[in-house]
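S.K.: Reproduced below are the annotations present in Swiss-Prot:
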- Val13, Asp32, Phe33, Arg34, Ala53, Arg109, Leu133, Tyr195, Asp314, Gln325, Gly326, Met327, Asn328: FAD binding site (BINDING)
- Arg83, Tyr97, Asn373, Tyr408: L-kynurenine binding site (BINDING)
- Arg83 to Ala: Strongly decreases enzymatic activity (MUTAGEN)
- Arg83 to Met: Abolsihes enzymatic activity (MUTAGEN)
Amino acid sequence: MSESVAIIGAGLVGCLAALAFSKEGYNVTLYDFRQDPRLDTTKNKNLKSINLAISARGIDALKSIDPDACEHILQDMIPMKGRMIHDLKGRQESQLYGLHGEAINSINRSVLNNSLLDELEKSTTELKFGHKLVKIEWTDDKQICHFAIGEDLKTPHTEKYDFVIGCDGAYSATRSQMQRKVEMDFSQEYMNLRYIELYIPPTEEFKPNYGGNFAIAPDHLHIWPRHKFMLIALANSDGSFTSTFFGSKDQISDLITSKSRVREFLIENFPDIINIMDLDDAVKRFITYPKESLVCVNCKPYDVPGGKAILLGDAAHAMVPFYGQGMNCGFEDVRILMALLKKHSGDRSRAFTEYTQTRHKDLVSITELAKRNYKEMSHDVTSKRFLLRKKLDALFSIIMKDKWIPLYTMISFRSDISYSRALERAGKQTRILKFLESLTLGMLSIGGYKLFKFLTRERS
């Protein structure tokens with residue numbers, strides 16, 4: 001008889017985990033406290049969704065689980081070969097991601113989530129929406145899951161499973177129940193930032209330029225870096241762009257005291273968007289849409305001994321979105337877990353234990369990198385010194401091949417290099433670049449001093 005598993009959370013990682021385990025013959029039930037997002041009656045489906053950038057780690061994970069489904073699911077993604085930096089005068093500068101035409105890919109979160117749910121409908125997975133996890137009783141036999149169901153989520157309901165997988169996000173109920181069973185180290189950190197979803201509608205005005213109903217180049221991730229705040233935009237397949245404003249809590253609270261203040265702020269700081277974004281709609285969104293917080297979560301261990309439960313995705317390692325790796329990392333979690341189960345011939349206890357032991361260093365690394373990258377996106381991309389270092393980084397990579405790989409390439413385009421290994425290699429490379437930078441500046445200073453002395457002697 002096949003083992004039964006309850007997967008808590010029908011977001012992106014939960015759906016992929018359900019697909020992976022159903023492919024391996026497990027009896028899978030996927031739960032979510034929300035209603036089915038594919039239904040027209042489901043409210044507030046995408047008011048707080050930062051568009052996704054899926055790259056090598058996420059794509060490779062999808063391919064490893066179901067190559068045919070991967071091709072279908074990702075058919076609407078739009079390749080982005082670099083960042084497009086917009087300055088205060090409306091000028092644009094392209095900064096390519098890769099050395100050989102590599103690209104990350106824009107895809108709408110809701111479209112991807114719904115596509116995964118559609119794939120699950122074709123499998124043996126049972127989908128149960130409107131089920132809120134309340135409690136788990138841990139036993140040596142079955143894990144007893146208590147839910148609250150119904151429209152008001154107040155009717156009690158109980159099911160038993162061989163094991164549980166928590167994919168229920170940063171505020172994971174599964175993790176809370178695991179903390180009652182195991183001694184779990186846990187940390188939660190909020191960044192002093194909030195984000196608001198904005199929208200750039202499709203238009204036919206620039207169709208000759210971009211080959212579609214896009215107002216700006218779809219093959220770039222657009223960034224309006226303003227040091228203490230920024231705006232980004234990623235293309236959707238219908239020609240629209242999902243745009244997101246990031247700013248401090250105090251700044252946003254001060255702005256939204258009046259519509260006129262928001263309007264003036266947008267016109268002053270993002271002058272080139274007023275021709276492509278409905279300004280009235282943007283002001284309305286600033287005032288009425290959720291001002292969502294950004295939280296980082298780290299914990300360890302990720303499992304309950306005996307193979308009773310494991311955490312994947314944001315439930316284990318919520319991160320800020322500035323490296324575009326949250327979903328990619330969560331998908332990679334699933335791929336690595338399935339590989340470990342195969343390695344241990346389905347022995348959950350051994351596979352889950354090894355997952356915690358080997359994965360933790362990588363997850364801490366990418367969570368930290370994501371935090372660091374906000375400064376790069378909002379400030380460094382306008383720095384000549386930063387851009388010079390990036391060019392040197394690329395030059396050394398061309399000369400030295402695989403012996404020198406830029407950090408972004410290792411993270412976004414090389415799923416064969418772990419996050420922790422990428423961070424370690426990049427640290428060594430950065431130290432070399434800084435040394436060469438200091439050496440060059442020192443030589444220029446000495447040269448300048450000698451030239452000055454020579455010229456002053458000539459005059460005397």
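FYI, residue positions are counted from 1 along the chain as it appears here.
Heads up, the Cβ atoms here are built off N, Cα and C, so glycines get one too.
Modelled residues match the original; the substitutions are not represented.
What does the local environment look like for each feature on the list?
M.R.: In three-state terms derived from DSSP, Phe33 (FAD binding site) belongs to neither a helical nor a strand segment and is classed as coil.
Reduced to three states, the DSSP call for Tyr97 (L-kynurenine binding site) is coil. For Tyr97 (L-kynurenine binding site), the Cβ neighbour count at a 10 Å cut-off comes to 20, with all displayed protein chains included.
Non-local contacts of Arg83 (mutagenesis position) by the CB criterion (under 8 A, 6+ apart in sequence, same chain) comprise Ser94, Gln95, Tyr97, His220, Leu221, His222, Ile223, Met377, Val381.
In the three-state DSSP classification, Arg83 (mutagenesis position) falls within a strand.
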S.K.: Among the binding-site residues Val13, Ala53, which residue has its Cβ surrounded by the fewest other Cβ atoms within 10 Å?
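M.R.: Among the binding-site residues Val13, Ala53, the lowest count of other Cβ atoms within 10 Å belongs to Ala53.
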S.K.: Counting across all protein chains shown, how many other Cβ atoms sit within 10 Å of the Cβ of Asn373 (L-kynurenine binding site)?
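M.R.: Here the count is 20.
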S.K.: Return one of helix, strand or coil for Gly326 (FAD binding site), based on DSSP.
M.R.: helix
S.K.: Sequence gap of 6 or more, Cβ distance under 8 Å: name the residues on the same chain that satisfy this around Phe33 (FAD binding site), in order along the sequence.
M.R.: Gly130, His131, Lys132, Leu133, Leu153
S.K.: For Val13 (FAD binding site), name the DSSP secondary structure in the helix/strand/coil scheme.
M.R.: helix
S.K.: FAD site residues Val13, Asp32, Phe33, Arg34, Ala53, Arg109, Leu133, Tyr195, Asp314, Gln325, Gly326, Met327, Asn328: biggest Cα-Cα distance, Å?
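M.R.: So the binding residues stretch over 30 Å, Cα to Cα.
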S.K.: What are the sequence-distant neighbours of Asp314 (FAD binding site), meaning same chain, six or more residues apart, C-beta distance under 8 angstroms?
M.R.: Gly11, Val13, Cys167, Gly169, Ala170, Ser172, Val297, Gly326, Gly330
S.K.: How far is it from Tyr408 (L-kynurenine binding site) to Ala53 (FAD binding site), counting Cα to Cα, in Å?
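M.R.: Distance (Cα to Cα, whole Å): 13 Å.
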